[in-house]
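J.: According to Swiss-Prot, the protein carries these features:
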type	residues	note
DOMAIN	18-274	domain 'Pterin-binding'
BINDING	Asn25	Mg(2+) binding site
BINDING	Thr66, Asp99, Asn119, Asp190, Lys227, Arg262, Val263, His264	(7,8-dihydropterin-6-yl)methyl diphosphate binding site
VARIANT	Pro68 to Leu	In strain: 418
VARIANT	Pro75 to Ser	In strain: 1014
VARIANT	Ala87 to Val	In strain: 1014
VARIANT	Ala87 to Glu	In strain: 418
VARIANT	His102 to Arg	In strain: 1014 and 418
VARIANT	Val105 to Ile	In strain: 418
VARIANT	Gln147 to Arg	In strain: 1014
Amino acid sequence: MVGCVWQAGRFEIGLDKPKIMGIVNLTPDSLSDGGAYSQNAQTALAHAERLLKEGADILDIGGESTRPGADYVSPEEEWARVESVLAEVAGWGVPVSLDTRHTVVMEKALALGGIDIINDVAALTDEGALELLACQADTGICLMHMQGLPKNMQINPKYQDVVGEVARYLKARAAECIAAGIAPQRITLDPGFCFGKTLQHNITLMRHLPELMAETGYPLLIGVSRKSMIGELTGETDAAARGHGSVAAALAAVARGAKIVRVHDVKATADALKAWEALGINL
């Protein structure tokens, strides 16, 4: 596997121990927090600061909801949502990730400075995205697998071999990045839980994360926090109340080799990981 350091802009993030990526949603239609942080920048910044105090290693800031059935958001609207928050946190001296699939938004953020990671649910397939990132010397990249688009991805997703198909797609996208001149240590991969997958597909992927990591050869970033699979597993219909199940799923991912977990409930996840380590469980 590619080494235990993720080159992410201004930072070399050690992956010898699992890292926590804290979520800052700036979307008014977020299922997980009801758009609580989309009303004004100060509310969002206070939330981001709290996540860091609770143990987040990375802040992941996004302005487009990619939940199942979500409507398309123009790059202009997305940028209007994230610009002021990105401009502020870029000066905090912590790793900052931008969750976007739009080249225009990536370009504006990178020109702003202080953005260390592009976290892309579309794996740099938007026109010009791959070329833009290839021109950056150090920006970290997370490539995610998604079958379909957010609007339709949960309408009857099908696979012959979900682990193999996800692995082959991600491996191919990473290879295209390498061919474009992107250094392998800049790349992490996300299998895309709940992005064009049924509950059984998600369970199968979780159980086979070691094989997925071995097949692709890259560190895995896992995002299952408050998602529909947690609701289906626990019976909890309120996304905001899925924290306990989300922590359990994050631990399951780490136990199977995940290097970064993207979460809403940072303190609970950080405490759980600390307890595991103190109890001698190999993370």
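Every residue gets a Cβ built from N, Cα and C, even glycine.
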J.: Around the Cβ of Pro75 (variant position), how many other Cβ atoms lie within 10 Å? Please give the count over every shown protein chain.
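T.: That number is 19.
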J.: Residues with Cβ closer than 8 Å to the Cβ of His102 (variant position), same chain and 6+ apart in sequence?
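T.: In sequence order, the residues whose Cβ lies under 8 Å from that of His102 (variant position) (at least 6 apart) are Glu64, Pro75, Glu78, Asp126.
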J.: So if I measure Cβ to Cβ from Val105 (variant position) and keep only same-chain residues at least 6 apart in sequence, which ones fall under 8 Å?
T.: Gly63, Pro75, Glu78, Trp79, Val82, Leu98
J.: From the Cα of Pro68 (variant position) across to the Cα of Gln147 (variant position), what is the distance in angstrom?
T.: 11
J.: Are any of Asn25, Pro68, Ala87 (the recorded positions) within 10 Å of Asp99 ((7,8-dihydropterin-6-yl)methyl diphosphate binding site) when you go C-alpha to C-alpha, and if so which?
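T.: Correct set: Asn25.
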J.: Neighbour count first, Cβ atoms within 10 Å, every protein chain included; then name which of Ala87, Val263 tops the list of recorded positions.
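T.: By the 10 Å Cβ neighbour count, Val263 comes out on top.
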J.: Quick one: mean pLDDT on the domain 'Pterin-binding' (18-274)?
T.: 93
J.: Would you find the one among the binding-site residues Asp99, Asp190 whose Cβ has the most company, meaning other Cβ atoms within 10 Å?
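T.: Checking each of Asp99, Asp190, the winner is Asp99.
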J.: Rounded to the nearest angstrom, how far is the Cα of Pro68 (variant position) from the Cα of His264 ((7,8-dihydropterin-6-yl)methyl diphosphate binding site)?
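T.: So the alpha carbons of His264 ((7,8-dihydropterin-6-yl)methyl diphosphate binding site) and Pro68 (variant position) sit roughly 18 Å from each other.
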J.: Measure the Cβ-based neighbour count of Gln147 (variant position), defined as the other Cβ atoms within 10 Å of its Cβ.
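T.: By my count, 19.
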J.: From the recorded positions Asn25, Pro68, Ala87, pick the residue whose C-alpha lies nearest to the C-alpha of Val263 ((7,8-dihydropterin-6-yl)methyl diphosphate binding site).
T.: Asn25
J.: Measure from the Cα of Asn119 ((7,8-dihydropterin-6-yl)methyl diphosphate binding site) to the Cα of every one of the recorded positions Asn25, Pro68, Ala87, then give the nearest.
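T.: Nearest listed residue in space: Asn25.
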J.: Taking only the Cα atoms, work out how far Arg262 ((7,8-dihydropterin-6-yl)methyl diphosphate binding site) lies from Ala87 (variant position), in Å, as a whole number.
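T.: Rounded to the nearest whole number, the Cα-Cα distance is 22 Å.
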J.: CA-CA, which of the binding-site residues Asn25, Asp190, Lys227 lies nearest Pro68 (variant position)?
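T.: Of the binding-site residues Asn25, Asp190, Lys227, Lys227 has its Cα closest to that of Pro68 (variant position).
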